[in-house]
Structure formats: structure tokens, C-alpha cells
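For reference, the structure is listed below as C-alpha cells.
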Amino acid sequence: MKKLLRLFFPLSLRVRFLLATAAVVLVLSLAYGMVALIGYSVSFDKTTFRLLRGESNLFYTLAKWENNKLHVELPENIDKQSPTMTLIYDENGQLLWAQRDVPWLMKMIQPDWLKSNGFHEIEADVNDTSLLLSGDHSIQQQLQEVREDDDDAEMTHSVAVNVYPATSRMPKLTIVVVDTIPVELKSSYMVWSWFIYVLSANLLLVIPLLWVAAWWSLRPIEALAKEVRELEEHNRELLNPATTRELTSLVRNLNRLLKSERERYDKYRTTLTDLTHSLKTPLAVLQSTLRSLRSEKMSVSDAEPVMLEQISRISQQIGYYLHRASMRGGTLLSRELHPVAPLLDNLTSALNKVYQRKGVNISLDISPEISFVGEQNDFVEVMGNVLDNACKYCLEFVEISARQTDEHLYIVVEDDGPGIPLSKREVIFDRGQRVDTLRPGQGVGLAVAREITEQYEGKIVAGESMLGGARMEVIFGRQHSAPKDE
């Protein structure tokens, strides 16, 4: 069934265009041709009638009525074998005079025709027509050719009837003039054959021109299809916007879709990378706890709450990053209020377990009144990455302090490590960029932290600590709390 549909409804736009246009051209050509032929035929009949009427007037002029009889005196220069034949009837339809004696033709004249002026046609077989034109050898040859092609062919003869009223010298007469040469043998009849030839030539010329027109008109679509194939083969990123006006909107919308899909893909990939990085700390805590259980430094009852807490943290992180992946640009941030001190206590407790062997000393100087306005997981993600870096690169001490204004929350993390060179203090926030390539890491944590703070119209500033190491100042904006309902 599908093959039949494809056969009758081609999928190619060029073939569709060619067939539709060819059909329109054919219909219009037939319509115009038929109108022209019908007009020509009507004009030809009128011309023939006028010529035959002229013959009728001539014979009426030559006719004389004497002793109740009609006499027609033909001059010597009028050939009795002329291409017309004249019959004259009285008002009762009785034949008064005949130019030639052709019985079969006289029988074909209908009595009703004789009552008024008119133009008529009679059908005769080839043999009868041949008898009517026995003296014309060229016509006889043409009739022979017709007879050889079709012995039963019929010839059409034109008949003009003219009624003349009675006068003082002439009674009422009806003159019938028959064109002895059939219409089929006249050169004017060839116009139908010419029409077929012209129509055929028209189609033979028009179809190639239509094909060229279709090829030229559909080139932009072919170019677009080629660009789509290049997109599929990853040889181009976007469609060329410089196209025809009709395709501009389509190309623009497709490019928007491509950009949106690419951004969404990049977002998912980035989110997956960030999730992997964020799970490092809870997994490290679990690993450290299991190591302590194995060495019997910690009992099962002590390890259980720690492990459950980290498992809960992993579950929260997965949910958090799935939520981030589904968020669209411009999504409103949460306006929840969270005390900063408890959040940092939980983070430092987890990091102490991770860096237990290193013996990191983390000190907090956080006022209980200081709060964070926003998504709790955002705060934990930012501070977790910053504190993890501080614990990783410090020698022993890490200090955390905080202050708050009406619009901003400032948290400062300092360590006594080697610090960050001045030339690297902006590079470290780029994904995949790390100052110390000897230590394990992917260079993702600080990039994630900065992206989140920028969502809060904040930033992270790297500097030099009074302890001799790095100083990271995390600034959260948009910290004005939501107005309370009165």
C-alpha cells in the first residue's frame, strides 16, 4: 500500500512541483487552445456562410421567371464544376432548378431547412462525395487516400439556405448552396492537427524548462538538507542563517532548537560532573569510617550514625543535582532562611573525618545570628568545595569567619598552606584548571562554587591569608529575607 501511495504521491518536492506545474500548463493550454479553436470554427462557419450566400445572391440575380417557369442563364465563364452546387426551390419546397443532377444530395436537403435562412451541415460517405466531385482530380486523389485509411469515413458538407421574398417579377424562392468540397479536406480543418502538434511541442519544451525552474527554485531546500546532513555527521554546529526569506524563520527556529539542545546537553554533562565531585566528600567520610571500623578505632554504634548521615547526604546531593539539571534559566531562587553556624558545623565535622590522618584543625568564628537566605544545598555545595580545598592544601590550620549586611553574606576561609599565586587567582575558577597538579582532583569544585554564588549575584574572591596561605572570601548576594505577612 505504501509503495502505491509513493507511486501516486511522490515524496520529492521537485517531482511534485514538476507534475503540478505541468498539469496546470496542460490544462491551461487545452483550455486556451479549445477556446481559440471554437472561436476559429465559429468564425470559419460565418465566413463560409457569407461566401455561400454570395453564391446564392449571384444565382438569384441570374434567375428569370417567364411563363411560370424559372430560367437561369449562366455565363460562359461560370464553371458548372465549381466547388459549389446550387438548388432553387419554390415556396412549397418543390425543386425548380438544380445546377447539377445529384439525387442523393437532393434527398439530404431537409424540408424544414427551406422555411428560413440558415447554415447547416450534411454527412455523406466517401463514395457519394467522390461522385459529387468527379471532375476534380486533386480532390479525387485525397478522397482515395481517405478511403484507403477508412472506407466507412464520412465527409461533412456545408449548406447555406437563403429565402428571397416575392417581388413583382419573381415569386418567393429558396436558394440552397452546397459546398461540394468537404470540410475535412480543406486546409482550415488542419488547424486541429496543428493544435495537437503545438500542444505536444509546448509540453516537450515546457517540461524541461519546468525541471530547470524547479531545480533552481528548490536549491535553497537542497542546501538546507545538505546542512542538516552535516549536522548529523557533526561537521557543523548551526544552520546557515543566510537563506531565502521563506526559509529564514525555519532556519532561525531550528538554530534556536539546536542551541537549546546543546545547552541542555552541556548542562546535563556539567551537572553530572558536579554531582560526581560533590559525592567525593561523603564517600571519603564513609571510607574513613569503614577504615576506623576495620582497625577497631570506632565501634559499630559510633559508626552507624556517621554512615547514615553521609548516606543521607549522598541522597540529598543526588536529588539536588537532579533538580538543578531540570531547572531552566530565570528560575526563582528559594527564599528559605538557614542559620549558618549549624551548616558549617556539619561540614567541618565531615571534613575532620576525611582528613583525620592529616590532623587538620578547623576553627569557627560564626555568630549564631548570621543566616543564609536561599537553598540550603547551594550553601552546602559552595562551602563544602571551598572548605575541602582549604583542608586539602593547609598545613594544619583552617579558620572560618563570617559577617552579614542587609544584602550580602560574607564568609572568609583562611588556611596556612602554600597559598595561591597572584597570576592563578582567577584561573582556579575555570573548570579543569588547577594550580597544584600533583594532588588528586579534577579542578571542578571552585568552578561549581562560583557558578552557584553568581546565581545569588555574588562572587568568590581569592587572596592571601594572614596565616600565610590562601584566603577565600565567599560573598552571597540577594540576602534580604522575604517580607513577612502582616
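Just so you know, the numbers here start at 1 and follow the chain as drawn.
Here the Cβ of each residue, glycine as well, is placed from N, Cα and C on the backbone.
At each noted site, the model still has the original residue.
As annotated by Swiss-Prot, divalent metal cation binding site applies to ASP151, ASP152. Taken from Swiss-Prot, the feature Mg(2+) binding site covers ASN385, GLN442. The annotation domain 'HAMP' is assigned in Swiss-Prot to 215-266. Under the heading domain 'Histidine kinase', Swiss-Prot lists 274-480. Quoted from Swiss-Prot for the published mutagenesis LEU30 to Asn: Shows Mg(2+)-dependent signaling and displays higher gene activation activity than wild-type; when associated with A-202. One entry in Swiss-Prot concerns the mutagenesis experiment THR48 to Ala, Cys, Glu, Met, Asn, Gln, Ser or Val. Its note says: No significant effect (with or without MgCl(2) or CaCl(2)). Mutagenesis annotation in Swiss-Prot: ARG50 to Asp, described as Large decrease in the transcriptional activation of PhoQ-dependent genes; the structure shown retains the original residue. Under its mutagenesis annotations, Swiss-Prot gives ASN68 to Leu the following note: No significant effect (with or without MgCl(2) or CaCl(2)). Annotation of the published mutagenesis ASP149 to Ala in Swiss-Prot: Wild-type effect concerning mgrB transcription; the original residue is retained in the structure shown. According to Swiss-Prot, the mutagenesis experiment ASP179 to Leu or Ala carries the following note: Locked-on mutant defective in Mg(2+)-sensing and unable to control its phosphorylation state and phosphotransfer to phoP. A mutagenesis experiment is reported in Swiss-Prot for this position, ASP179 to Arg, and the note states: Very large decrease in the transcriptional activation of PhoQ-dependent genes. Here Swiss-Prot notes a mutagenesis experiment, LEU199 to Asn, with the remark: Shows Mg(2+)-dependent signaling and partial gene activation activity; when associated with A-202. For the mutagenesis of LYS392 to Ala, Swiss-Prot gives this note: 44-fold decrease in ATP affinity and 6-fold decrease in activity. The structure shown keeps the original residue.
With helix defined as DSSP H, G or I and strand as E or B, the domain 'HAMP' (215-266) counts 39 helix, 0 strand, 13 coil. Just so you know, the Cβ of ASN385 (Mg(2+) binding site) picks up 26 other Cβ atoms within 10 Å once every protein chain is counted. For LYS392 (mutagenesis position), the count of additional Cβ atoms within 10 Å of its Cβ stands at 19 [all protein chains shown].
Under DSSP, ASP151 (divalent metal cation binding site) is assigned to coil, being neither helix nor strand in the three-state scheme. There are 12 other Cβ atoms within 10 Å of the Cβ belonging to LEU30 (mutagenesis position). The distance from the Cα of LEU30 (mutagenesis position) to the Cα of ASP152 (divalent metal cation binding site) comes to 30 Å. DSSP gives ASP179 (mutagenesis position) a strand state. When the Cα of ASP149 (mutagenesis position) is compared against those of the mutagenesis positions THR48, ARG50, ASN68, LEU199, LYS392, the shortest separation belongs to LEU199. Distance between Cα atoms for ASN68 (mutagenesis position) and ASN385 (Mg(2+) binding site): 138 Å, as a whole number.
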